[in-house]
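Sequence annotations record features per position, and here Swiss-Prot assigns active site, nucleophile to Ser18. The active site, proton acceptor annotation in Swiss-Prot covers Tyr157 and is backed by sequence analysis. Residues annotated as active site, lowers pKa of active site Tyr in Swiss-Prot, with similarity to another entry given as evidence: Lys161. Summarising the annotation, Swiss-Prot assigns NADP(+) binding site to Ile21, Asp64, Asn93, Arg126, Tyr157, Lys161, Val190, Thr192. Where Swiss-Prot documents Ser18 to Ala as a mutagenesis experiment, the accompanying text is: Completely abolishes lipase activity.
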Amino acid sequence: MSELQSQPKKIAVVTGASGGIGYEVTKELARNGYLVYACARRLEPMAQLAIQFGNDSIKPYKLDISKPEEIVTFSGFLRANLPDGKLDLLYNNAGQSCTFPALDATDAAVEQCFKVNVFGHINMCRELSEFLIKAKGTIVFTGSLAGVVSFPFGSIYSASKAAIHQYARGLHLEMKPFNVRVINAITGGVATDIADKRPLPETSIYNFPEGREAFNSRKTMAKDNKPMPADAYAKQLVKDILSTSDPVDVYRGTFANIMRFVMIFVPYWLLEKGLSKKFKLDKVNNALKSKQKNKDD
């Protein structure tokens with residue numbers, strides 16, 4: 001008998017469970033009677049959760065979703081241990097920030113961003129699909145407002161989130177015949193530690209006072225806009241998971257619903273003008289014009 005065959009609880013897999021949203025959703029699922037495989041590259045934070053909630057509610061598993069071979073190994077582990085081969089929930093939450101001017105993002109930075117934010121989630125869905133179909137389960141993605149609005153200095157991250165939004169929407173259609181729900185949680189401001197700590201490259205075309213000021217305003221965007229506490233976000237999302245409704249997109253987090261309507265009713269040129277002012281790109285523009293004028297004089 002496998003380790004879980006006597007376990008009547010619903011079973012979930014959560015990636016990126018070592019902090020922020022994934023950590024809080026893991027706890028909220030455990031409170032709602034799930035056994036959660038809490039997956040992340042770092043086991044230490046999740047080990048504390050296993051102690052707090054008990055090993056019959058949270059089981060830490062070391063997993064780097066940017067490595068396809070680790071996902072295949074994890075799938076084999078689940079095949080050997082899931083009761084009746086059923087997985088009730090896959091929460092694709094692991095994420096990689098990438099905050100750079102578009103022209104400064106290196107091949108390595110772009111590749112890592114897409115490996116985690118896109119390819120890793122696609123691989124998880126493919127490798128775990130048989131368990132989810134058997135359970136008539138639910139697949140959830142942590143989407144982002146950045147996948148709807150391309151904020152300055154975040155074009156690579158925005159591209160990765162836009163890609164996973166479209167994947168989720170296609171998957172939502174394709175999984176309906178198999179009675180598997182797919183939820184894309186388009187996420188606004190949430191208090192997490194995902195913010196990119198890497199500095200502006202010295203060779204950047206934005207490496208002058210006004211450019212650095214604009215870049216720094218983008219890096220502090222989340223904490224400057226009253227982000228929703230991660231535990232409050234988790235409670236909302238778990239309600240969505242437990243619901244029987246089947247929308248593909250749900251909007252959660254600070255400003256998420258506001259931006260949803262902004263994108264419908266506000267012309268993009270006007271939104272772009274607002275973003276330019278908010279992130280101080282108007283100052284960059286003025287500084288460059290002044291510099292050019294001085295050259296011409």
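Positions of Cβ are set from backbone N, Cα and C atoms, glycine also.
None of the noted substitutions appears here; every position holds its original residue.
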If one measures from the C-alpha of the residue listed as 'active site, proton acceptor' to the C-alpha of Asn93 (NADP(+) binding site), what distance in angstrom results, rounded to a whole number?
14
Where among the recorded positions Arg126, Lys161 do you find the Cβ with the fewest other Cβ atoms within 10 Å?
Arg126
Could you state the CA-to-CA distance between Lys161 (active site, lowers pKa of active site Tyr) and Val190 (NADP(+) binding site) to the nearest Å?
16
Do you know which of the binding-site residues Ile21, Val190 has the most other C-beta atoms within 10 angstroms of its C-beta?
Ile21
Return the count of C-beta atoms lying within 10 angstroms of the C-beta of Asn93 (NADP(+) binding site), excluding that atom itself.
26
DSSP secondary structure for Val190 (NADP(+) binding site), reduced to helix/strand/coil, please.
strand
Inter-residue C-alpha distance, Val190 (NADP(+) binding site) and Ser18 (mutagenesis position) (nearest angstrom):
16
Enter the number of other CB atoms within 10 angstroms of the CB of Asp64 (NADP(+) binding site).
17
In sequence order, which same-chain residues at least six apart have a C-beta under 8 angstroms from Ser18 (mutagenesis position)?
Ala38, Ala40, Arg41, Arg42, Leu43, Glu44, Pro45, Met46
Which secondary structure state does DSSP assign to Ser18 (mutagenesis position), in the simple three-class scheme?
coil
